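Taking it in order: structure first as structure tokens, then the write-up.
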Amino acid sequence: MTESFAQLFEESLKEIETRPGSIVRGVVVAIDKDVVLVDAGLKSESAIPAEQFKNAQGELEIQVGDEVDVALDAVEDGFGETLLSREKAKRHEAWITLEKAYEDAETVTGVINGKVKGGFTVELNGIRAFLPGSLVDVRPVRDTLHLEGKELEFKVIKLDQKRNNVVVSRRAVIESENSAERDQLLENLQEGMEVKGIVKNLTDYGAFVDLGGVDGLLHITDMAWKRVKHPSEIVNVGDEITVKVLKFDRERTRVSLGLKQLGEDPWVAIAKRYPEGTKLTGRVTNLTDYGCFVEIEEGVEGLVHVSEMDWTNKNIHPSKVVNVGDVVEVMVLDIDEERRRISLGLKQCKANPWQQFAETHNKGDRVEGKIKSITDFGIFIGLDGGIDGLVHLSDISWNVAGEEAVREYKKGDEIAAVVLQVDAERERISLGVKQLAEDPFNNWVALNKKGAIVTGKVTAVDAKGATVELADGVEGYLRASEASRDRVEDATLVLSVGDEVEAKFTGVDRKNRAISLSVRAKDEADEKDAIATVNKQEDANFSNNAMAEAFKAAKGE
């Protein structure tokens, strides 16, 4: 009886393919923490690591009594045991599935689990496949994060088991699925209609939206009425959104989409809502070197130019005044509805130091401050409120030329001046230093009437004439032709530096601060006076003689 049973067992083994790598069916007879015991009808039961029976979530996929396919690793491993592998059996099954899918052009399910040069790796039931980057979608996809880790459908486009080479395409699946849907969409699509779609890709200039077999471009300028730096501020890959068809080129199958067009245009009649001079609050959305943008309502931004940020510092960087996100008060300066531009002012909502100065200072008032800078045309003095006043070169000294007088001053010096003029609108304050003292020129002219004989000292002379110092800070000019009664063509022949000169004050040019002198006119006047004196004396003598003769005649002498 025993011999016949052993004989029958040996014969049954012959019927089983026992070469290494063969696939046999077994029954799960026991499950332990680390191993699963499988009876495949061989000489002994085999212990297979439990890990080989777990799914991706780490859960056992079998229970006692289940039939499973396993691969023969070895019939006897030297200890009389048979080694089986569930992992190799699953891999064998996976290849069979792939071959069938490849031959029948069916889809397979897999997961994108890595990135390699030129594409991605996909796990297909334990088989590693290659997905070229160009076959991920019908359009180039830069970011695949929204696809990784998800179960997706693929088509096998190349299969070589010997070389363990599998190439798949997701694009082929999408094109196949979209074909019927695409035809229907293209037939019904019209400009102006609202459609739903899935954001599938973002670029710097917009987003591509899958409308169902047809991709449309949602340009960045059509995402929102407000300023958008990058599409990711408005939409993300995978978002389902409603958009409006703006343009549809049926022949080239190009669709332009709009998101902002779903709402009303906030720029319509904006000038009526915000007349020039209106003060309102807004949020700083962006900073540039030339200013900052402030959103005054949803979809409407205005520019505060750097020159409109601060009353006193025209070149201050915007980041020193405001930060992105700040809520600020601004004034509407100008609106160009056609160009969709609004000019806003920040400083106009603060006290104007120029206006304040104009209201608190009059012409002639004395002010003091530190010299902030010295330029080719004058001295800038710092005043209250952070503003500057200018002392022009011509207002530094009565007596010394501005270019020379300015050398007596340096940056940081405390200096006093007189207010000459205030133009708050043009933000200009004119100051004078020389006006702190009386004008010697005007004083001299007031004390000396035209025609008076004056004296002075020659300080400079050339052929054309001589400069004569009449008083401290007051000079007159004596032309060569006026230097003598005699004809003089070269003043140096009759005058020298240091000579005391007595001349007639013949004229004044207040604008150019020039006094005209004449020795000739003085001499002529002297001569005329002398003649008049002589004539007067002669007349007196004649009169006296005549009276004497008459007296004698009366006496009868």
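Glycine is treated like the rest: Cβ placed from N, Cα and C.
The domain 'S1 motif 2' (105-171): residue composition by secondary structure is 4 helix, 37 strand, 26 coil, according to DSSP. Residues or ranges marked as domain 'S1 motif 2' in Swiss-Prot (evidence: sequence analysis): 105-171.
The feature domain 'S1 motif 3' is assigned by Swiss-Prot to 192-260.
The annotation domain 'S1 motif 4' is assigned in Swiss-Prot to 277-347.
The domain 'S1 motif 5' feature in Swiss-Prot is assigned to 364-434. For the domain 'S1 motif 5' (364-434), the model's pLDDT averages out at 92.
Quoted from Swiss-Prot, the note on the mutagenesis of Arg139 to Ala or Lys is: Loss of RNAylation by T4 ADP-ribosyltransferase ModB. Its Cβ taken as reference, Arg139 (mutagenesis position) is surrounded by 12 other Cβ atoms within 10 Å in the chains shown.
According to Swiss-Prot, the mutagenesis experiment Tyr205 to Ala carries the following note: Decreased binding of Q beta-derived M-site RNA, 80% synthesis of (-) strand RNA, in construct expressing residues 1-273. For Tyr205 (mutagenesis position), the number of other Cβ atoms no farther than 10 Å from its own Cβ, over all displayed protein chains, is 11. In the three-state DSSP reading, Tyr205 (mutagenesis position) counts as coil.
Non-local contacts of Phe208 (mutagenesis position) by the CB criterion (under 8 A, 6+ apart in sequence, same chain) comprise Arg139, Val199, Lys200, Asn201, Leu202, Asp215, Gly216, Leu217, Leu218. Experimental mutagenesis is annotated in Swiss-Prot for Phe208 to Ala, with the remark: Decreased binding of Q beta-derived M-site RNA, 50% synthesis of (-) strand RNA, in construct expressing residues 1-273.
All protein chains shown were included, and the count of other CB atoms within 10 Å of the CB of His219 (mutagenesis position) stands at 16. A strand conformation is recorded for His219 (mutagenesis position) in the three-state DSSP classification. Experimental mutagenesis at this site is recorded by Swiss-Prot as His219 to Ala, annotated: Decreased binding of Q beta-derived M-site RNA, 40% synthesis of (-) strand RNA, in construct expressing residues 1-273.
Under the three-state DSSP scheme, Arg254 (mutagenesis position) falls in the strand class. Here the residue is the original one, while Swiss-Prot reports the published mutagenesis Arg254 to Ala with the comment Decreased binding of Q beta-derived M-site RNA, 40% synthesis of (-) strand RNA, in construct expressing residues 1-273.
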Best-packed against the domain 'S1 motif 3' (192-260), counting Cβ pairs under 8 Å over 105-171, 277-347, 364-434, is stretch 105-171
Quick one: pull the CA-CA distance for His219 (mutagenesis position) versus Arg254 (mutagenesis position), whole Å only.
-> 13
Residues that sit under 8 angstroms from Arg254 (mutagenesis position) by C-beta distance, when 6+ apart in the chain = Leu217, Lys247, Phe248
